[in-house]
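Peer 1: Record note (Swiss-Prot), mutagenesis Gly22 to Ala: 17-fold and 8-fold decrease in inhibitory potency on alpha-3-beta-4/CHRNA3-CHRNB4 and alpha-6-beta-4/CHRNA6-CHRNB4 nAChRs, respectively. The unchanged residue is displayed. The annotation that Swiss-Prot gives for the mutagenesis experiment Ser25 to Ala reads: 3-fold and 2-fold decrease in inhibitory potency on alpha-3-beta-4/CHRNA3-CHRNB4 and alpha-6-beta-4/CHRNA6-CHRNB4 nAChRs, respectively. Per Swiss-Prot, mutagenesis His26 to Ala is noted as: Complete loss in inhibitory potency on both alpha-3-beta-4/CHRNA3-CHRNB4 and alpha-6-beta-4/CHRNA6-CHRNB4 nAChRs. The mutagenesis experiment Ser30 to Lys is recorded by Swiss-Prot, whose note states: Become completely selective for alpha-3-beta-4/CHRNA3-CHRNB4 over alpha-6-beta-4/CHRNA6-CHRNB4 nAChRs. 2-fold decrease in inhibitory potency on alpha-3-beta-4/CHRNA3-CHRNB4 and loss of activity on alpha-6-beta-4/CHRNA6-CHRNB4 nAChRs, respectively. Here the residue is the original one, but Swiss-Prot notes a mutagenesis experiment at this spot, Met32 to Ile: 21-fold and 1.5-fold decrease in inhibitory potency on alpha-3-beta-4/CHRNA3-CHRNB4 and alpha-6-beta-4/CHRNA6-CHRNB4 nAChRs, respectively. According to Swiss-Prot, the mutagenesis experiment Met32 to Glu, Lys, Gln or Arg carries the following note: Complete loss in inhibitory potency on both alpha-3-beta-4/CHRNA3-CHRNB4 nAChRs. Under its mutagenesis entries, Swiss-Prot includes Met32 to Leu or Val with the note: Important decrease in inhibitory potency on alpha-3-beta-4/CHRNA3-CHRNB4. Quoting Swiss-Prot on the mutagenesis of Ser33 to Ala: 5-fold and 1.2-fold decrease in inhibitory potency on alpha-3-beta-4/CHRNA3-CHRNB4 and alpha-6-beta-4/CHRNA6-CHRNB4 nAChRs, respectively. Record note (Swiss-Prot), mutagenesis Ile35 to Ala: 4.4-fold and 1.3-fold decrease in inhibitory potency on alpha-3-beta-4/CHRNA3-CHRNB4 and alpha-6-beta-4/CHRNA6-CHRNB4 nAChRs, respectively. The unchanged residue is displayed.
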Amino acid sequence: FDGRNAAGNDKMSALMALTTRGCCSHPVCSAMSPICG
């Protein structure tokens, strides 16, 4: 187990969550993204 890796993954998933929220509020991006809805 590598603590630095875990922190990096947390940061990455937080960024992904933010991007996902932004994308899913945009009709075109939301339609193209399977994780929206």
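For all residues, glycine too, the Cβ spot is worked out from N, Cα and C.
Those substitutions? Not in this structure, it's all original residues.
Describe the structural context of each listed feature in the structure shown, including burial, neighbouring residues and relevant distances.
Peer 2: Around Gly22 (mutagenesis position), the C-beta neighbours below 8 angstroms that are at least 6 residues distant in the chain are Cys29. Gly22 (mutagenesis position) carries a helical DSSP state (H, G or I).
The Cβ of Ser25 (mutagenesis position) has 10 other Cβ atoms within 10 Å, all protein chains considered.
There are 12 other Cβ atoms within 10 Å of the Cβ belonging to His26 (mutagenesis position).
Counting Cβ atoms from all protein chains shown, Ser30 (mutagenesis position) has 14 others lying within 10 Å of its own Cβ.
Around Met32 (mutagenesis position), no same-chain residue six or more apart in sequence has its CB under 8 Å from its CB.
Secondary structure from DSSP puts Met32 (mutagenesis position) in a helix.
Under a cutoff of 8 A between CB atoms, and with a sequence separation of 6+ in the same chain, the neighbours of Ile35 (mutagenesis position) are Thr20, Cys24.
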Peer 1: Using a 10 Å cut-off, grab the number of neighbouring Cβ atoms around the Cβ of Ser33 (mutagenesis position), all chains included.
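Peer 2: Total other Cβ atoms inside 10 Å, all chains included: 14.
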Peer 1: Give me the CA-CA distance between His26 (mutagenesis position) and Ser33 (mutagenesis position), in Å, as a whole number.
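Peer 2: On Cα coordinates alone, these residues lie 10 Å apart.
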